[in-house]
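J.: Have a look at this one.
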Amino acid sequence: MGYVRVIYQFPDNLWWNECTNQVYYAQDPMKPERLIGTPSIIQTKLLKILCEYHPAPCPNDQIIKALWPHGFISSESLTQAIKRTRDFLNDEHKTLIENVKLQGYRINIIQVIVSENVVDEADCSQKKSVKERIKIEWGKINVVPYLVFSALYVALLPVIWWSYGQWYQHELAGITHDLRDLARLPGITIQKLSEQKLTFAIDQHQCSVNYEQKTLECTKN
């Protein structure tokens, strides 16, 4: 099965190739000149929903539903997601992602290029296979070092997961996780717990939660 190549042009010759999920500057969209990088999972979802609504603004509730489908997220979390995405896109003047008062957010797209041919998966090397992703529904899981801080919940902000040999960042602002719920999930083995770190195994991945740095790092075995 292949993928249709869709490339979005933003102001200042900034491009987002949805197929490879790469953001870069270029005169020719097929010849990246300066790579910005790969958007995080939350940033990718945000770009997709804003592009789907373009040229209309996307309502805040629709953005929240697209970014965090499994749980309630405050408006502050949405604001932080917008800010981080603007920072990633070098949108310091807030002209690429605009805040439309009482309507939501709108993305400034110059043009959209859609390939007429379906490309092979090899051409979309950054496409992440669902089967290769860590199978955790983060909106339904709680992680807390209850043996040490029984009443303290730890908010995990950036989460890194492993897929096709690449690191991807996933921001989970505002979500807390309960270790007891995590341990009940099928396929998860809690291996080590301390004041600073939790280690567990899931779906052929070795994962480590660092409470101080608020990160989760997973590598494929």
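Yeah, the Cβs are placed from backbone N, Cα and C, and that goes for glycine too.
Original residues throughout; no substitutions modelled.
Got these off Swiss-Prot a minute ago, pasting:
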VARIANT   Thr20 to Ser  In strain: Z17561
VARIANT   Ala56 to Ser  In strain: Z17561
VARIANT   Val118 to Ile  In strain: Z17561
J.: Reduced to three states, what secondary structure does DSSP give Ala56 (variant position)?
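T.: Going by the DSSP assignment, Ala56 (variant position) belongs to neither helix nor strand, so it counts as coil.
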J.: Counting other Cβ atoms within 10 Å of each residue's Cβ, which of the variant positions Thr20, Ala56 comes out lowest?
T.: Ala56
